[in-house]
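This report concerns only the one structure given below.
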Amino acid sequence: MTTKKTSPDLLLVIITLLLLTIGLIMVYSASAVWADYKFDDSFFFAKRQLLFAGIGVIAMFFIMNVDYWTWRTWSKLLMVICFFLLVLVLIPGVGMVRNGSRSWIGVGAFSIQPSEFMKLAMIAFLAKFLSEKQKNITSFRRGFVPALGIVFSAFLIIMCQPDLGTGTVMVGTCIVMIFVAGARIAHFVFLGLIGLSGFVGLVLSAPYRIKRITSYLNPWEDPLGSGFQIIQSLYAVGPGGLFGMGLGQSRQKFFYLPEPQTDFIFAILSEELGFIGGTLILLLFSVLLWRGIRIALGAPDLYGSFVAVGIISMIAIQVMINIGVVTGLIPVTGITLPFLSYGGSSLTLMLMAVGVLLNVSRYSRY
């Protein structure tokens, strides 16, 4: 192992904290009306998000100082724990149901979403597998199939909740990691055909997914039903114009756009801060992606490279899906916007992941 740098990637730290700060401001702005109506406290969601942010930042700086090889050592145990929690959440009376998905476990006044932490555990485990078996990754039987086996076993359990959004991000992240490891294009084509068949099957197996597809193609066909959320999102994004209506001046958060502080927070941000504000957020994520790629390229070993690739891919895929949903480019999937959307498990997981990335940067050659 090369000598550790005196400090991690400072620009990555700054970008992360800047996104987090913007997120805290927007969570309050987006949720104040609903929080005041439901809890008689306009700061209800903002205070909880601030608590999650504090826990996440402490975890990020702690993990930043933990040798990333520790995750390699404990990756199997982490996977076992996450699999156990994923099964536990399916048990009636243990798992909590929200918006049709049994994805949470109650812990006092709060709840955790095990599938979020499975994403990071999967990255640590798959990076270990790929770094040890890279010479076999071009083999369909000895490399490609075993790598995907553990991924899809977790995906199937997550789909029992069901949580297509989180499962899609996890699988997409792992596919990028396997591709970077050197898997053959022909194997991905074969996987794509199987995946397309599976996707069609998943859509047809649940009426609400069919409604999501039809509302995506033509949301105005059912403006008060399946198309309501995306229409209200577009009503937020469009009027924002170039400079926005002003911070705190959103109209859609007045009970038009459901739960605007979660998956659709980018719509409120675009309405209040306009095209300029939305572009700034995309620019910040682009810089974060650039720093992550540099860290992956400069990592001293394959494990560090694969971990960095996995983390930055997870963030990038989640950003693309979330903004794609908000702008009507893809069907609604229920994915948070990293660092900005309200949600304790998602925010804590993302900050922990950045902590791992920062530790890899302390060994990076760039």
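Note that Cβ sites are derived from N, Cα and C of the backbone, with glycine treated the same way.
Where a substitution is noted, the model still shows the residue that was there originally.
Feature annotations, reproduced from Swiss-Prot:
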MUTAGEN   Arg48 to Ala  Strongly reduced sporulation efficiency
MUTAGEN   Ser103 to Ala  No effect on sporulation efficiency
MUTAGEN   Trp104 to Ala or Phe  Severely reduced sporulation efficiency
MUTAGEN   Glu116 to Ala  Severely reduced sporulation efficiency
MUTAGEN   Lys119 to Asn  Severely reduced sporulation efficiency
MUTAGEN   Glu259 to Ala  Moderately reduced sporulation efficiency
MUTAGEN   Thr262 to Ser  Moderately reduced sporulation efficiency
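This view paints the features noted in Swiss-Prot onto the structure.
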residue : record               : Cβ within 10 Å
Arg48   : mutagenesis position : 18
Ser103  : mutagenesis position : 27
Trp104  : mutagenesis position : 21
Glu116  : mutagenesis position : 25
Lys119  : mutagenesis position : 25
Glu259  : mutagenesis position : 17
Thr262  : mutagenesis position : 20
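The shortest Cα-Cα distance from Arg48 (mutagenesis position) to any of the mutagenesis positions (Ser103, Trp104, Lys119, Glu259, Thr262) is found for Thr262. The DSSP secondary structure for Glu259 (mutagenesis position) is coil.
The two recorded residues, Glu116 (mutagenesis position) and Glu259 (mutagenesis position), have Cα atoms 20 Å apart. Under the DSSP three-state reduction, Trp104 (mutagenesis position) is assigned to strand. Of the recorded residues, Trp104 (mutagenesis position) and Lys119 (mutagenesis position) place their C-alpha atoms 15 Å from one another. Looking at Lys119 (mutagenesis position) and Thr262 (mutagenesis position), their Cα atoms lie 19 Å from each other.
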